Amino acid sequence: MARQVICWCFTLNNPLSPLSLHDSMKYLVYQTEQGEAGNIHFQGYIEMKKRTSLAGMKKLIPGAHFEKRRGTQGEARAYSMKEDPRLEGPWEYEEFVPTIEDKLREVMNDMKITGKRPIEYIEECCNTYDKSASTLREFRGELKKKKAISSWELQRKPWMDEVDALLQERDGRRIIWVYGPQGGEGKTSYAKHLVKTRDAFYSTGGKTADIAFAWDHQELVLFDFPRSFEEYVNYGVIEQLKNGIIQSGKYQSVIKYSDYVEVIVFANFTPRSGMFSEDRIVYVYA
């Protein structure tokens, strides 16, 4: 048996008083049962807030027999709430929150269902994700990102409603070009708003290899070009992302695919003539 674990199943024979949720417990469920030999006992399942030893568990419920949970969360909970041979209960303390087992197959199955990106498992399934210093740096970056995003506020402008309406149409064949020549129209603030509310991919431009490597299949792609970038806009990478297929040659060659990508460009200038088909550009004047 593992020395310290989070999840424990237990049996307490001939209980004298009800159980209660200890401060160290995150979740508790149990019921009174009668065994085949007629013995009365509590059958239950506990999730601790942190890893706890067998000795520690026995201090919480003296006389109980504990075993490390072997099946899934749901199976352990169901076993502690089964109708036969229940006498009383079940009693449940705190909300039962299913989590993903930190195993590669479980994470892969969850990705199929939820569409989550790998980075979203970095905290909950850190062993499956990776055990390395680079993971810690990436996790720290995510914490910094979440803190920054939470502070972003938006002062709405009328042109933003037009973009919102366009996004409701879900047309991956076009490029929305938000043009504001003067500056100060709120283009960057609105781009930040889309990062915060729609998990958009944000870029100020660059080499195709760098952008393709950084893009993690987000459906909404934003290019927020500074005024000084007009002569260096990478029109090819915009087109590739709009098409939902792009080759990344950074570190290792890989082709990334997506069935739907919406691209928005924020700029103080309009695109160079002939770079895109005119019927693919939708202008919004900020």
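Keep in mind that glycine also has a Cβ here, set from the backbone N, Cα and C atoms.
Summarising the annotation, Swiss-Prot assigns domain 'CRESS-DNA virus Rep endonuclease' to 2-96.
In this structure, H41 (divalent metal cation binding site) is part of a beta strand by DSSP. Under the heading divalent metal cation binding site, Swiss-Prot lists E33, H41, D84.
For K187 (mutagenesis position), applying a Cβ distance below 8 Å and a minimum sequence separation of six or more within one chain yields V178, G180, D224, F266, A267, A286. Taken from Swiss-Prot, the feature ATP binding site covers G186, K187, T188, and the record attributes it to a curator's inference.
K187 (mutagenesis position) carries a helical DSSP state (H, G or I). What Swiss-Prot says about the mutagenesis result for K187 to A is this: Complete loss of ATPase activity.
Neighbouring residues of the recorded divalent metal cation site, listed in sequence order and excluding E33, H41, D84, comprise Q31, T32, Q34, G35, Q43, K82, P85, R86, L87 (Cβ within 8 Å of the Cβ centroid).
Under the three-state DSSP scheme, D84 (divalent metal cation binding site) falls in the coil class. Under the DSSP three-state reduction, E33 (divalent metal cation binding site) is assigned to strand. Rounded to a whole number, the C-alpha distance linking G186 (ATP binding site) with D84 (divalent metal cation binding site) is 64 angstrom. Apart from the site residues G186, K187, T188, the chain places the Cβ of G180, E185, S189, Y190, A191, D224, F266, A286 no farther than 8 Å from the centroid of the site's Cβ atoms, the recorded ATP location. For the domain 'CRESS-DNA virus Rep endonuclease' (2-96), the DSSP counts in helix, strand and coil order read 14 helix, 46 strand, 35 coil.
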